[in-house]
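Chemist: Just passing along the structure, written as C-alpha cells.
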Amino acid sequence: MEALQFSSVNRVPCTLSCTGNRRIKAAFSSAFTGGTINSASLSSSRNLSTREIWSWVKSKTVVGHGRYRRSQVRAEMFGQLTGGLEAAWSKLKGEEVLTKDNIAEPMRDIRRALLEADVSLPVVRRFVQSVSDQAVGMGVIRGVKPDQQLVKIVHDELVKLMGGEVSELQFAKSGPTVILLAGLQGVGKTTVCAKLACYLKKQGKSCMLIAGDVYRPAAIDQLVILGEQVGVPVYTAGTDVKPADIAKQGLKEAKKNNVDVVIMDTAGRLQIDKGMMDELKDVKKFLNPTEVLLVVDAMTGQEAAALVTTFNVEIGITGAILTKLDGDSRGGAALSVKEVSGKPIKLVGRGERMEDLEPFYPDRMAGRILGMGDVLSFVEKATEVMRQEDAEDLQKKIMSAKFDFNDFLKQTRAVAKMGSMTRVLGMIPGMGKVSPAQIREAEKNLLVMEAMIEVMTPEERERPELLAESPERRKRIAKDSGKTEQQVSALVAQIFQMRVKMKNLMGVMEGGSIPALSGLEDALKAEQKAPPGTARRKRKADSRKKFVESASSKPGPRGFGSGN
C-alpha cells in the first residue's frame, strides 16, 4: 500500500511541529536527518547520517520499468550548477590528499559548471584560481576526505563571492524611510513594490506605495489592486503628472499620515537611455531616498551584473532585488552581481505570492547550490505557518498515538503554505535530488487523499477506528469522493501506520540521539501493539491490525516516498 505519497523515508509522514525558539522537531524533518533539526546542530548538512539515509532511500526507490534512476532532472534555479559541482568532487573519491594533479580535472568541471550557469567570465577565473590555490596549499586534515575538503573550500568561496554577510535594509532615523525601486521593463518592479510592503508589514512597519509609472498602461491600476491585496494604501496622481511631482506629493502625504516606509514604483524601459536616467535622477532628488534598489530579473544571467554597474554609475544605488529566483534558468546573476558591481543583493523573490520575498543569505544560498539544503530557512518558514500552541498540541497527540485525519489535513495544508513541494524539499538536506516527476505524483496523491478526508464526517475524522471497523463507511466515502474503495482502505491503514512511526521518531528525538540506519529502519517497520483492556477491545484492535496489514499488502500509486 502506497496511499500516502507525501512522505520521506519509507513513507514516513511529512508532519510538521515547531517547538522552542527557531526549532523544528517533527517526523517531517527527522525522517531526512535522523534526529532533531535546529539552527546549531545542522548548520552543516553534509553529515554522515544524511548521506547514509539518502543512499538508502535511493536504493529503495524505483522509477520507471523496474530500473533504478541514475540521474535526476533538476528544475530549480542553480540545478544545473549543483549537478556540475557534484560531478567535480566525485572525481576525488579514493584520493588521500589534494594535489595540483588530482584537482586539475575537478577544477575544469567547476569552471565549466560556472560558465554554463552564466556566471561572468572574469568572476569565474578569479573564483577558480582562488579555489585552486587554497586546495593545493591545504594539508591533510584527519578524518576529512579530499572531496569534503574541496566542498568546504568551494562553499566558503561561494559565500565570499555573493557578498559574505547579509546586507539588510537600512531605515531612516527620523521621518519616513523612502525606498525607490528602479529597473528595466518586465522585471517585476510593480509586483516587488507590493511584496516589499508585505515583507515590511510583517516587521510591524506601516507602509505606503507611490504609483510613479505613468507610461505603462494599467500600471497604476495594477499597483492599486496589489496594494489592496496586502492591505497597504497607494498614492496615485494620474498619468498626466511628472514622476518627480508625484514623488514630491506622495512623500508629503506619507509624512502627514506618519507612515514608516514609503515605496515608490518607477517606469521601466526596454533599454537604458539618457531620458530614463534623467527622470530617475529627478525623482531621487525630490525623494532623497534611504534605499535605491535595482530590481533585476535573475534569468538575465551575467547581464544582470553589468546592469547593476550601469545604474550605480548613473544614479547611485544601494543594492539589488533579484526576482524570479524560483525559475529554471541558470542563475549566474546571483553569483556575479556583488563581485562585478560591488553592490549587494538585499532581497530575492522566489515565487508569485506576496509572501515570496525574503532576505538574501549568501551562506544559505551557497548551501543550496552545493546540495546541502537550507535548514534555517526551513525552520523560519515552518514557524510562520504554525503557532507554538498548535505545535505543542500536535506533539502531545503524536506521543499519545491519537493523530487523526484532522491533524493530517492541518499539517499538509501548513506545509503547502511554506511554498511549493519542490521548494520545501530543496531546503531539506539530501532531498534536492528528488525528481520533478516524483514530486508531481506526490502532489497529485495529496489531492486524492484530501478529497477523501473532506467527505468524512467529523466523528470519522477524529476516530479512524470507525472506518477500520466498517466496510460500509469506507464504501460511502469512496462513492462520495469519487475514489475507489481500495484507495480509502489504503488511506485508513496509513493513518494507523503514521501513528506508530511518528511516535517512534518523536521518542527518538526526545532522547536526543541519532540512531544507526538499521535502527531507523527498524523504527519505521514497528508494529502497533494492541491496547490493553477487555477482550472486546482486544478483538477490535486485532481486527484493525489485520485490516492495516491487508491494506498495506495491496499495491498503490508510486510517489517519491514509495518503497516499491
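The backbone N, Cα and C atoms fix where each Cβ goes, and this holds for glycine too.
Those substitutions? Not in this structure, it's all original residues.
Feature table excerpt (Swiss-Prot):
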| type | residues | note |
| --- | --- | --- |
| BINDING | 183-190, 265-269, 323-326 | GTP binding site |
| MUTAGEN | Arg536 to Gly or Lys | Strongly reduced binding to CAO/cpSRP43 |
| MUTAGEN | Arg537 to Gly, Gln, Lys or Asn | Loss of binding to CAO/cpSRP43 |
| MUTAGEN | Lys538 to Met | No effect on binding to CAO/cpSRP43 |
| MUTAGEN | Arg539 to Gly or Lys | Reduced binding to CAO/cpSRP43 |
| MUTAGEN | Lys540 to Met | No effect on binding to CAO/cpSRP43 |
Chemist: Across all chains shown, how many C-beta atoms besides its own are within 10 angstroms of the C-beta of Thr266 (GTP binding site)?
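Modeler: I get 27 for this one.
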Chemist: Here are some binding-site residues: Lys189, Arg269. Which one has the most Cβ atoms within 10 Å of its Cβ?
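Modeler: Answer by Cβ density within 10 Å: Lys189.
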Chemist: Please report the DSSP secondary structure of Lys189 (GTP binding site), reduced to three states.
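Modeler: In the DSSP reduction, Lys189 (GTP binding site) maps to helix.
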Chemist: Taking each of the binding-site residues Gly183, Gly186 in turn and counting other Cβ atoms within 10 Å of its Cβ, which one has the fewest?
Modeler: Gly186
Chemist: Count the Cβ atoms, other than its own, that fall within 10 Å of the Cβ of Leu325 (GTP binding site), considering every protein chain shown.
Modeler: 24
